Amino acid sequence: MPKHEFSVDMTCGGCAEAVSRVLNKLGGVKYDIDLPNKKVCIESEHSMDTLLATLKKTGKTVSYLGLE
């Protein structure tokens, strides 16, 4: 399963919780949230576009960094 890395402008635990919420709702993902470095690594069969759109639902600035 591909691992995608995203930069997400998270500043606190609440931001990380919002990311967890939208990813859990999407389903079919395994993820790691690196709050200090503002990165989210997602292992999923979903397309990068789907994952990016899902992360943007948090209202945070999100950018795709590439495959890990």
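Cβ atoms are placed via backbone N, Cα and C, with glycine included.
None of the listed substitutions appears in this model.
Per-residue confidence over the domain 'HMA' (1-63) averages out at a pLDDT of 97. Residues annotated as domain 'HMA' in Swiss-Prot: 1-63.
With a cut-off of 8 Å between CB atoms and residues at least 6 apart in sequence, the same chain places VAL8, ASP9, LEU35, THR58, LYS60 near CYS15 (mutagenesis position), listed in sequence order. Annotated Cu cation binding site per Swiss-Prot: CYS12, CYS15, in sequence order.
Swiss-Prot documents CYS15 to Ala as a published mutagenesis change and attaches the note Impairs Cu(+)-bridged heterodimer formation with ATP7A.
Classification of ARG21 (mutagenesis position) by DSSP places it within a helix. Here the residue is the original one, but Swiss-Prot notes a mutagenesis experiment at this spot, ARG21 to Glu: Has no overall effect on Cu(+)-bridged heterodimer formation with ATP7A.
For the mutagenesis experiment VAL22 to Ala, the note given by Swiss-Prot reads: Has no overall effect on Cu(+)-bridged heterodimer formation with ATP7A. Cβ neighbours within 10 Å of VAL22 (mutagenesis position), excluding its own Cβ and spanning all shown chains: 16.
The secondary structure of THR58 (mutagenesis position), as reduced to three states from DSSP, is coil rather than helix or strand. Here the residue is the original one, while Swiss-Prot reports the published mutagenesis THR58 to Ala with the comment Has no overall effect on Cu(+)-bridged heterodimer formation with ATP7A.
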What's the most sparsely packed of the mutagenesis positions ARG21, THR58, counting other C-beta atoms within 10 A?
ARG21
Under a three-state reduction of DSSP output, how is CYS15 (mutagenesis position) classified: helix, strand, or coil?
helix
